[in-house]
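S.K.: Got a structure for you, written out below as structure tokens; questions coming shortly.
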Amino acid sequence: MATFISVQLKKTSEVDLAKPLVKFIQQTYPSGGEEQAQYCRAAEELSKLRRAAVGRPLDKHEGALETLLRYYDQICSIEPKFPFSENQICLTFTWKDAFDKGSLFGGSVKLALASLGYEKSCVLFNCAALASQIAAEQNLDNDEGLKIAAKHYQFASGAFLHIKETVLSALSREPTVDISPDTVGTLSLIMLAQAQEVFFLKATRDKMKDAIIAKLANQAADYFGDAFKQCQYKDTLPKEVFPVLAAKHCIMQANAEYHQSILAKQQKKFGEEIARLQHAAELIKTVASRYDEYVNVKDFSDKINRALAAAKKDNDFIYHDRVPDLKDLDPIGKATLVKSTPVNVPISQKFTDLFEKMVPVSVQQSLAAYNQRKADLVNRSIAQMREATTLANGVLASLNLPAAIEDVSGDTVPQSILTKSRSVIEQGGIQTVDQLIKELPELLQRNREILDESLRLLDEEEATDNDLRAKFKERWQRTPSNELYKPLRAEGTNFRTVLDKAVQADGQVKECYQSHRDTIVLLCKPEPELNAAIPSANPAKTMQGSEVVNVLKSLLSNLDEVKKEREGLENDLKSVNFDMTSKFLTALAQDGVINEEALSVTELDRVYGGLTTKVQESLKKQEGLLKNIQVSHQEFSKMKQSNNEANLREEVLKNLATAYDNFVELVANLKEGTKFYNELTEILVRFQNKCSDIVFARKTERDELLKDLQQSIAREPSAPSIPTPAYQSSPAGGHAPTPPTPAPRTMPPTKPQPPARPPPPVLPANRAPSATAPSPVGAGTAAPAPSQTPGSAPPPQAQGPPYPTYPGYPGYCQMPMPMGYNPYAYGQYNMPYPPVYHQSPGQAPYPGPQQPSYPFPQPPQQSYYPQQ
């Protein structure tokens, strides 16, 4: 009697998980680090796990189910850790409908989506399906088999119920029928009913009280009845499921009535006993008459009939209790011992996360935002200090300090100028600047080409998508490329803006270079040439040891100390490192969301508060020193002898000092620009890879969608058949009855029966046909046979009956036909009939029209009878 329903597994196409995940890991984590290598190995293991779980047929045992559960747990674990989407990590998963068997012109229905939620739903479906198959394979004659079956049916019910609640939110479009909410909801109820049936079998085996067994059976009957009601009006499950559900409903109801009748007998309610046994017998009779192909209830039927016969006999001879109507009986109670097992990840008890140390995407995004805030704070503080240093150098250069207090002889190069000259020469001089400026346009052009190529890929794919959308209209059901590419195009626009600003910055650097190139060239010359290029002046009166010179030297020394302190502060700002991962993870665990701004600002104030205070103090200290230097320099200028030669010399020295500052700034800016372009190249290459990956994924999705569209178009019914013209329906000059409509092509051809004996050969016109010729049963009024043309030869065999025959039942014996002629070829496939083949004068007639004949000989085909 026990017939259990199990679910077929869905089939999928192979997907390489490792390649896109490894790309993301390499772009996200530092190159060459142990962390990156570990995650790359984990991605390879994940790809192997998918192949083991869904890429091959699975046996019906616990080990195969454990592999499926491990894969499901793993994809649930990585979902928050990787940005799976159509425009980031784009993985297209293709799954076939588990219940669709395909058609003549195409395979089974399948759906391809770039959604990890879709993959999760399909894998969980397979977990439930395999659990149902394992449960159905159990030996229910022992407690262990009953226990395993009940556990797996309840798990399958919970898994199907989980899919019902989550599938629509996980997918961006309608799912296939097998994972639609209606279908999985029905499957969940079927699995729950079978779990209840297992508990009923357990109670029966343990010989529990009949009242309890009756309640368990009645509850199982309700579950089966509800499942049957849900699916009988929807063509979603295989057809063989419906009769099994109906039979199980009746059988469980009969069991409930049977055990309740035993309870009634114990309570001396003999009339109720008979009424319940009669109802049980009727239910089992219905099952035996309608569903005997699916379930065997002979033993149970005999058991009920024996009990009913004994009860009637005892009641008729002893008790004489009135047999009540069924509607007057008290309803049987219900007791459920099953419930759908909720899906709580991890499901597998042996699960180990391959990416255990990887943080969720929300934490990664918060860390990226925190690092950006940190970089902004550090860069802002460093920029303030560098601007202050540049300002100080500019003020000193305009005052010709410290060269003014060093140049007392008027005919030698001041020591500060010599130091700056040696520094310029050591850094490569003007040749370094020339080389760096020459490289900038090449770097810029390379970046532009990468960006243009990336956007070209998007443009081409979008144009193709638009063309196909215009061609197929509403059939083209996927996200439009122009919507999908909006983030990428915004990113590309941002890169374009960055390049435009870089071009402007390059122009400013070149302008500065042209303005100060000659002075920098002079600063690169040897000391004798440099000294010769500087105008000499009359020896100034000795001011060494004067108070104003000593004050200036002290102020300049303090300013140098401030500059050195800034270098230390800059290093301190760059070296501070604090990992916010733990704080973000704690916030995510406690609140479910991360308030990144509040957490980051608080932590940055704590870590960098002291350093930023020192930066502001350094700026204020420099401001005071520069004011004092300017005041002291005014006094120094008044004391210094003034003449034209001295003024000209001082101007040249100022220009040389300014040239040094400009050289340092140019080299720094050019190196920064080169570094910027090289780093931008890496970013643009990643952007190009991202564009290339998504375009490739879209092309793959497009090909799958086109294939599905072709199959769906092929499955669509063709145009209505053209009605047969009137002149083809009967021979000329006759009114023979219309032949029966040929069988539809979906009906298997009926095996032909031996035909009736044919009538005797047609005699000459002066002799009548034999009145004793046999007539086939059911034939209509025969049309007169065509008269024999005088002088023509008689036919080589008996003429066939001049009346139509029904499909599959030819009414005449096969006679020699023209080469290639097959009178059954078109009739088997319901093809339209061409015009009647007219006979030539003097030609022996063909048999009467069974079906319209053919205008030309057809290729040889296999007929029902061998050709003679």
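Every residue, even glycine, has its Cβ placed from backbone N, Cα and C.
Original residues only: the substitutions mentioned are not part of this model.
Okay, so Swiss-Prot annotates it like this:
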{"type": "DOMAIN", "residues": "3-392", "note": "domain 'BRO1'"}
{"type": "MUTAGEN", "residues": "PHE199 to Asp", "note": "Does not support cytokinesis; loss of normal midbody formation; loss of CHMP4A-, CHMP4B- and CHMP4C-binding in a yeast two-hybrid assay; no effect on localization to the midbody; abolishes rescue of PTAP-type L domain-deficient HIV-1 p6"}
{"type": "MUTAGEN", "residues": "LEU216 to Asp", "note": "Abolishes interaction with CHMP4B and abolishes rescue of PTAP-type L domain-deficient HIV-1 p6"}
{"type": "MUTAGEN", "residues": "ILE318 to Ala", "note": "Greatly diminishes rescue of PTAP-type L domain--deficient HIV-1 p6"}
{"type": "MUTAGEN", "residues": "TYR319 to Phe", "note": "No effect on rescue of PTAP-type L domain-deficient HIV-1 p6"}
{"type": "MUTAGEN", "residues": "TYR319 to Ala", "note": "Greatly diminishes rescue of PTAP-type L domain-deficient HIV-1 p6"}
{"type": "MUTAGEN", "residues": "PHE495 to Asp", "note": "Impairs rescue of PTAP-type L domain-deficient HIV-1 p6"}
{"type": "MUTAGEN", "residues": "VAL498 to Asp", "note": "Reduces interaction with HIV-1 p6 and EIAV p9; abolishes rescue of PTAP-type L domain-deficient HIV-1 p6"}
{"type": "MUTAGEN", "residues": "VAL509 to Asp", "note": "Abolishes interaction with HIV-1 p6; impairs rescue of PTAP-type L domain-deficient HIV-1 p6"}
{"type": "MUTAGEN", "residues": "PHE676 to Asp", "note": "Abolishes interaction with HIV-1 p6 and EIAV p9; abolishes rescue of PTAP-type L domain-deficient HIV-1 p6; no effect on cytokinesis, nor on midbody formation"}
{"type": "MUTAGEN", "residues": "LEU680 to Asp", "note": "Impairs rescue of PTAP-type L domain-deficient HIV-1 p6"}
{"type": "MUTAGEN", "residues": "PRO801 to Ala", "note": "Decreased interaction with CEP55"}
{"type": "MUTAGEN", "residues": "PRO802 to Ala", "note": "Decreased interaction with CEP55"}
S.K.: Express the distance between the Cα positions of LEU216 (mutagenesis position) and TYR319 (mutagenesis position) as a whole number of Å.
M.R.: 30
S.K.: Between VAL509 (mutagenesis position) and PHE676 (mutagenesis position), how many Å separate their Cα atoms?
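M.R.: Rounded to a whole number, the Cα-Cα distance is 14 Å.
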S.K.: What does the structure give for the C-alpha distance between PHE676 (mutagenesis position) and VAL498 (mutagenesis position)? Integer Å is fine.
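M.R.: If we compare the Cα positions of PHE676 (mutagenesis position) and VAL498 (mutagenesis position), the gap is 11 Å.
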S.K.: Sequence gap of 6 or more, C-beta under 8 Å: which same-chain residues meet both conditions with respect to VAL498 (mutagenesis position)?
M.R.: LEU680
S.K.: Counting other Cβ atoms within 10 Å of each residue's Cβ, which of the mutagenesis positions PHE199, TYR319 comes out lowest?
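M.R.: Checked PHE199, TYR319; of these mutagenesis positions, fewest Cβ neighbours within 10 Å: TYR319.
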S.K.: Determine the minimum-neighbour residue: among LEU216, ILE318, VAL509, LEU680, listed as mutagenesis positions, which Cβ has the fewest other Cβ atoms within 10 angstroms?
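M.R.: Among the mutagenesis positions LEU216, ILE318, VAL509, LEU680, the lowest count of other Cβ atoms within 10 Å belongs to ILE318.
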S.K.: I'd like the Cβ neighbour count for PHE495 (mutagenesis position), meaning other Cβ atoms within 10 Å of its Cβ, all protein chains included.
M.R.: 20
S.K.: To the nearest whole angstrom, what is the C-alpha distance linking PHE495 (mutagenesis position) and PHE199 (mutagenesis position)?
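M.R.: The separation of the Cα atoms works out to 66 Å.
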S.K.: If you draw a 10 Å sphere on the Cβ of PHE676 (mutagenesis position), how many other Cβ atoms land inside?
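M.R.: So the Cβ neighbour count for PHE676 (mutagenesis position) comes to 16.
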